[in-house]
Amino acid sequence: MGSLKKDGEIGDEFTEALLYVNGVRRVLPDGLAHMTLLEYLRDLGLTGTKLGCGEGGCGACTVMVSSYDRKSKTSVHYAVNACLAPLYSVEGMHVISIEGLGHRKLGLHPVQESLASSHGSQCGFCTPGFIMSMYSLLRSSKNSPSEEEIEECLAGNLCRCTGYRPIVDAFRVFAKSDDALYCGVSSLSLQDGSTICPSTGKPCSCGSKTTNEVASCNEDRFQSISYSDIDGAKYTDKELIFPPELLLRKLTPLKLRGNGGITWYRPVCLQNLLELKANYPDAKLLVGNTEVGIEMRLKRLQYQVLISVAQVPELNALNVNDNGIEVGSALRLSELLRLFRKIVKERPAHETSACKAFIEQLKWFAGTQIRNVACIGGNICTASPISDLNPLWMASRAEFRITNCNGDVRSIPAKDFFLGYRKVDMGSNEILLSVFLPWTRPLEYVKEFKQAHRRDDDIAIVNGGMRVFLEDKGQQLFVSDASIAYGGVAPLSLCARKTEEFLIGKNWNKDLLQDALKVIQSDVVIKEDAPGGMVEFRKSLTLSFFFKFFLWVSHNVNNANSAIETFPPSHMSAVQPVPRLSRIGKQDYETVKQGTSVGSSEVHLSARMQVTGEAEYTDDTPVPPNTLHAAFVLSKVPHARILSIDDSAAKSSSGFVGLFLAKDIPGDNMIGPIVPDEELFATDVVTCVGQVIGVVVADTHENAKTAAGKVDVRYEELPAILSIKEAINAKSFHPNTEKRLRKGDVELCFQSGQCDRVIEGEVQMGGQEHFYLEPNGSLVWTVDGGSEVHMISSTQAPQKHQKYVSHVLGLPMSKVVCKTKRIGGGFGGKETRSAFIAAAASVPSYLLNRPVKLILDRDVDMMITGHRHSFLGKYKVGFTNEGKILALDLEIYNNGGNSLDLSLSVLERAMFHSDNVYEIPHVRIVGNVCFTNFPSNTAFRGFGGPQGMLITENWIQRIAAELNKSPEEIKEMNFQVEGSVTHYCQTLQHCTLHQLWKELKVSCNFLKARREADEFNSHNRWKKRGVAMVPTKFGISFTTKFMNQAGALVHVYTDGTVLVTHGGVEMGQGLHTKVAQVAASAFNIPLSSVFVSETSTDKVPNASPTAASASSDMYGAAVLDACEQIIARMEPVASKHNFNTFTELVSACYFQRIDLSAHGFHIVPDLGFDWISGKGNAFRYYTYGAAFAEVEIDTLTGDFHTRAADIMLDLGYSLNPAIDVGQIEGAFVQGLGWVALEELKWGDAAHKWIKPGSLLTCGPGNYKIPSINDMPFNLNVSLLKGNPNTKAIHSSKAVGEPPFFLASSVFFAIKEAIKAARTEVGLTDWFPLESPATPERIRMACFDEFSAPFVNSDFYPNLSV
């Protein structure tokens, strides 16, 4: 521990370092400088704070930090990412985690209660982070926050389950901004329509006035609830105050140590800092650790001396004077944002143009948690070439004031500060003291620019800062001075100096614009092999940004000088910002109650545990004594022969216990869910980057990772296949995977002249990362002297874990038990690819007879566990001049990766769904699974169905283009009908497609929306809108017949409560809740009397994975079967007496020695498709749906937003409408990510700047799932009414996967908008658009004068497929 000596140096005398956690005083020992706040909290047992990514990108680790501001003499509260915050950075502060709010026993905090009641928690892994972000906003706000502030505070939190709408609704009530918030149409903005339901007493949307067996949820009928309904009346605990001890405590310097020789210093004055810098010139200075922490964790960089400058007053100084504003380099970005907002309100408008630009740029800079700790100086001195702020400092005439260890101060213009890649004009004996920003002058304008993959919390692709100072010379304006700065175009932020020089002295008119654009092309040169790729896109953005700047300046000066040459009004949309509107939504459904619970919108059974952080996940399980931690040794090349494995360096690593390889496996090394075609540990050859070679165990997780990194593997590299097309050319297919489907006679149809027209083409689509918030993990231990093995795993398929471990260890399955309580999201990614993780951990556990815990880091999880398959479809389609489809000839390929896994089944479902909802008389489909040198791809929501349907919808769009008709017209004339026979010989029954489509078309007012989009497009050159409607038909069942079985175990206890155990896994989809509702209604008891226990292989054996959307059908039916068995046994007793309660009946049966336990079983009937004959039912039934979407794109940048989405599904009589609506919304937003945001970038021929076979996008920093700002502005969900499904339990239908594909409506709406943009330049022919439609693809498809210098009109960006 350290204190400040009289001579100003930090000494080694002990002084107590401390912090408060949830009101409890904690003394911090020396030796923890390597530890993050998250690790510390979880070591304390406060596991409600989750590790989702470890890089501050997901928000699952959010906590609130309170500190005392000695300037204002007040305590301040702010949200931080605990995964990045060094433990010692919060010394002397108060940390409040989710456990510090409310809990089930003493009452929930209003924020927790609201989220739980609003169905805002599904898997629950992200939930504590969202709650802490909202709680921090409330604690830090003097007044009720606005709706915009609420959504802004959540920008740093990701959710993969809900689609965000219920979260926004839950928190919006705290704005208290509108009395009509939950009362229908608001005077301020449309809201969601939640009400207190008289049937349940909980928030829903039914609007019903009475409790009926059948009630209709209708957006036109609302019952008011107010803030007081969730104001915490049941919350008996008190808010934690800022500890008085910390108010009085003097701030002292610190010197603390940590593992690996790290020393942490905290100086509290500038002089002390300069002395430390003189002694340790290579020390890393930090405030928030948002950059250094990632470098140390992901890049494994080692820094021996860390100096926290957050508490140095001189670096936090503010000085506002007549010339400008000077801000200290340690000032946090959130403080800078508040400061600029205050200045804009107080200073004359002409002085604050730069301040306004910074405000706009900071809005989109990272998330709130990062802005709360990241500082100005860190962002500047890191000198990232894609820094959002540095180009603005450069353009704004800012000066950086630098001091050396002697106290000498110098100033340097920001535009001269950056010398090269992460190199600045500052010596090792210097630090950045402050930044001076001058006021802008009359006729001086500063503007910010940024284009990223995602608006919220994303790094820039290209950004910029631009300034012009105009001089009024009568009827003309001349450029007196100019700055044009870009980021993302070179190894450093740079000024386009030739362009600046060219502009000065010129008349500000359209001729200058055209000439300047030519100069920029030669001034800003991006090399063709530049890291980051997207070269043509980035080049075009440099011109687009300048054009936008020129328009913006011209618009601003036009009112003051009418002589300025004006642009047409249609151009001005180019400078209008993306609106940040409140997200709203409505839900419309009928409630058909069956018994006490089925049909009711019951809240997720675990919701209250999840909102309090009490719900346990695999990594939260208390570890047994003597537990070891494991980490993988992974291949670093895509295809190679292993020459040697040297673990000598690992053996000397701290905490190392052992390295286990294939030779150590006691059982069989070959594994696989269907075909055992992959090795658990590679022996002679590796076939992908990330293939497991062995597993290291050590005393801690970090030590295991460090030791694994020291294992030296030498290779002889071999040729690698890195795309589907490379596989096709090399005939590289997995054995026995060619599949064929046939209907009618395709060749005869094409040759006979029946087809008026024939089109041929290709459709490519990329893969998708599951991005479940909880990474994969297992805890394995031995029992009874090592003769049995038990495990807790994050998996959708405990039986597969049991089977893999049994197989690898050579044990009978009866001696292996796998348990799963809940998982933090799965989406198919934990169906099979999680099993090898448990198997790998079981080897050292079994051999050492010690518990072993293996939790994957986010980057490793994304790299090795597989993704949604990328696909290639080659089609030939014949049709009439009217648009009637006659024939489809389709070759379809998926990228299986280096093992088969489930790729064949995925391919088969894609082939089944390649008709989508269309009647096609003649069909021939041939499918193949490609072997490539990538990690094996696997199941993902939809399981190939979305890929097959997306291929179909692409050629449907092309038919429409060929015939100059709307796509909707082509769809409607080709819809399947009741009795239609598919190309796999299944007859459609209870087909509700037409009814559903018609109702949606009316409710979304599609024709009006299209007219309005056309009208908008005619008046706006650079913004375009598009609308689209898409249908879906999703088959329900496993396509492998034997998997359509389910078991359950039901116990009735003498107190009248019921315990249910079944083979399905709760992963947020509400399966346990629905199953409990089935049991409650069966016994006619309250839902609170039913408890669903963990999924365990020793309770229900041989369970199929929780997948295929069929779990509610199967396990609900199995539970009902068990309940009915018990009811039948109880009936003789019940018929003889009138019992007042179920408990009385149970007690009587017990005394009559009646068995109150039953095993239920369900077999899905009438299934079994024969691929040889091409006959048989592949599915039990279909879930039909349709969606409408309206989007707006910025043709100059490729940015887009979804203005509206309306979704309608036929779910029969829903078991739980609220849960089903949540599944629909979540699937839609996840699908939106697939078609428009999420792009996997691999090292392949298309991305040569990435190491071959390696995944670049292996974390939230580079891979962008939708954030709260990406959900549609208006998201409406309706369930078709009055259509019970006779083929599933209680007339319901499956919901998990069917809505996913409906997000393609956004994709095709984008394409319609692009079509409008291309029409502006005379490009009216059909054009391909690959998925995902990222900003790069959108912008480059909108060919214009700003992209023409770099590409032709038929240019399409590369895609990893």
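The backbone N, Cα and C atoms fix where each Cβ goes, and this holds for glycine too.
None of the substitutions listed is reflected here, since the structure keeps the original residues.
Note that the coordinates shown come from a computational prediction; the quantities given were computed from them, not determined experimentally.
As annotated by Swiss-Prot, domain '2Fe-2S ferredoxin-type' applies to 15-101.
The feature [2Fe-2S] cluster 1 binding site is assigned by Swiss-Prot to CYS53, CYS58, CYS61, CYS83. The Cβ of CYS83 ([2Fe-2S] cluster 1 binding site) lies under 8 Å from the Cβ of THR36, LEU38, LEU51, GLY52, CYS53, GLY54, GLU55, GLY56, CYS61, each of these being in the same chain and 6 or more residues away along the sequence.
Annotation source Swiss-Prot lists [2Fe-2S] cluster 2 binding site at CYS123, CYS126, CYS159, CYS161. Annotation note: CYS123 ([2Fe-2S] cluster 2 binding site) sits in a coil segment as assigned by DSSP. The Cβ neighbour count for CYS123 ([2Fe-2S] cluster 2 binding site), using a 10 Å radius over every protein chain in view, is 29.
Experimental mutagenesis at this site is recorded by Swiss-Prot as TRP364 to Ala, annotated: Decreases activity 8-fold. In the three-state DSSP scheme, TRP364 (mutagenesis position) is classed as coil. Less than 8 angstroms from the CB of TRP364 (mutagenesis position) sit ASP388, LYS450, ALA452, ARG455, ASP456, ASP458, each of them six or more residues away in the same chain.
Here Swiss-Prot notes a mutagenesis experiment, TYR421 to Ala, with the remark: Decreases activity 4-fold. Under 8 Å, Cβ to Cβ, and six or more positions away along its own chain, TYR421 (mutagenesis position) finds ALA383, PRO385, PRO491, LEU492.
Per Swiss-Prot, the feature Mo-molybdopterin binding site maps to GLN796, PHE827, ARG941, ALA1108. Listed in sequence order, ARG160, HIS770, TYR772, PHE940, ARG941, GLN1230 are the same-chain residues at least 6 apart in sequence whose CB falls under 8 Å from the CB of PHE827 (Mo-molybdopterin binding site).
Around the Cβ of GLU831 (mutagenesis position), the number of neighbouring Cβ atoms within 10 Å comes to 26. Quoted from Swiss-Prot, the note on mutagenesis experiment GLU831 to Ala is: Loss of activity.
Quoted from Swiss-Prot, the note on the mutagenesis of ARG909 to Ala is: Decreases activity 12-fold. Listed in sequence order, the residues of the same chain lying 6 or more apart from ARG909 (mutagenesis position) and placing their CB within less than 8 Å of its CB are PHE943, GLY944, GLY945, GLY948, GLY1035, THR1039. For the recorded site, ARG909 (mutagenesis position), the DSSP three-state label reads helix.
Less than 8 angstroms from the CB of GLU1297 (mutagenesis position) sit ARG941, GLY942, PHE943, GLY945, PHE1034, ALA1108, SER1109, ALA1227, each of them six or more residues away in the same chain. For the recorded site, GLU1297 (mutagenesis position), the DSSP three-state label reads coil. For the mutagenesis experiment GLU1297 to Ala, the note given by Swiss-Prot reads: Decreases activity 40-fold.
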Candidate nearest CYS161 ([2Fe-2S] cluster 2 binding site) in space, where candidates are the recorded positions CYS58, GLN796, GLU831 and distance is Cα-Cα:
CYS58
Neighbours of GLU831 (mutagenesis position) among the binding-site residues CYS58, CYS123, CYS126 (Cα to Cα, within 10 Å):
none
Please report how many Å separate the Cα atom of CYS159 ([2Fe-2S] cluster 2 binding site) from that of GLN796 (Mo-molybdopterin binding site), as a whole number.
19
Spatially, and counting Cα to Cα, which of the binding-site residues is closest to GLN796 (Mo-molybdopterin binding site)? Options: CYS58, CYS123, CYS126.
CYS123
I'd like the number of other C-beta atoms within 10 A of the C-beta of CYS159 ([2Fe-2S] cluster 2 binding site), please.
33
Rounded distance in angstrom between the Cα atoms of CYS126 ([2Fe-2S] cluster 2 binding site) and CYS58 ([2Fe-2S] cluster 1 binding site):
8
By a simple count, how many Cβ atoms lie within 10 Å of the Cβ of ARG941 (Mo-molybdopterin binding site), its own Cβ left out?
26
I'm trying to understand the geometry here, so how far is the Cα atom of CYS58 ([2Fe-2S] cluster 1 binding site) from the Cα atom of CYS123 ([2Fe-2S] cluster 2 binding site), in Å to the nearest whole number?
15
Around GLN796 (Mo-molybdopterin binding site), how many other C-beta atoms are within 10 angstroms of its C-beta?
27
CYS61 ([2Fe-2S] cluster 1 binding site), number of other Cβ atoms within 10 Å:
28
For the recorded Mo-molybdopterin site formed by GLN796, PHE827, ARG941, ALA1108, name the remaining residues of the chain with Cβ within 8 Å of the site's Cβ center, in chain order.
GLY826, GLY828, GLY829, GLU831, ALA939, PHE940, PHE943, MET1067, THR1106, ALA1107, SER1109, GLY1296, GLU1297
